[in-house]
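Remarks on the structure that follows.
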Amino acid sequence: VGINVKCKHSGQCLKPCKDAGMRFGKCINGKCDCTPK
């Protein structure tokens, strides 16, 4: 699930994805993409 959070690497997406109520994420095309629970 893409969220509107800019990133350079996947580690930056851990907290934004948690805050969005999801598990973890990767950085895809400069934006975070989270995995739903």
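A Cβ is built for glycine as well, from the same backbone N, Cα and C atoms used for every other residue.
No substitution from the list is modelled in this structure, which keeps its original residues.
Per Swiss-Prot, these features apply:
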- Q12 to A: Toxin selectivity change from Kv1.1/KCNA1 to Kv1.3/KCNA3 (no change in ability to inhibit Kv1.3/KCNA3, but important decrease in ability to inhibit Kv1.1/KCNA1, Kv1.2/KCNA2 and Kv1.6/KCNA6 channels); MeKTx13-3_AAAR (MUTAGEN)
- K15 to A: Toxin selectivity change from Kv1.1/KCNA1 to Kv1.3/KCNA3 (no change in ability to inhibit Kv1.3/KCNA3, but important decrease in ability to inhibit Kv1.1/KCNA1, Kv1.2/KCNA2 and Kv1.6/KCNA6 channels); MeKTx13-3_AAAR (MUTAGEN)
- K18 to A: Toxin selectivity change from Kv1.1/KCNA1 to Kv1.3/KCNA3 (no change in ability to inhibit Kv1.3/KCNA3, but important decrease in ability to inhibit Kv1.1/KCNA1, Kv1.2/KCNA2 and Kv1.6/KCNA6 channels); MeKTx13-3_AAAR (MUTAGEN)
> Do you know offhand how many angstrom separate Q12 (mutagenesis position) and K18 (mutagenesis position) by C-alpha?
Replying inline: 11
> Under a three-state reduction of DSSP output, how is K18 (mutagenesis position) classified: helix, strand, or coil?
Replying inline: helix
>> Applying a 10 Å Cβ distance cut-off over all chains shown, what neighbour count does K15 (mutagenesis position) have?
In response: 12
> Looking at Cβ-Cβ distances, which residues of the chain lie under 8 angstroms from K18 (mutagenesis position) while being 6 or more apart from it?
Replying inline: F24
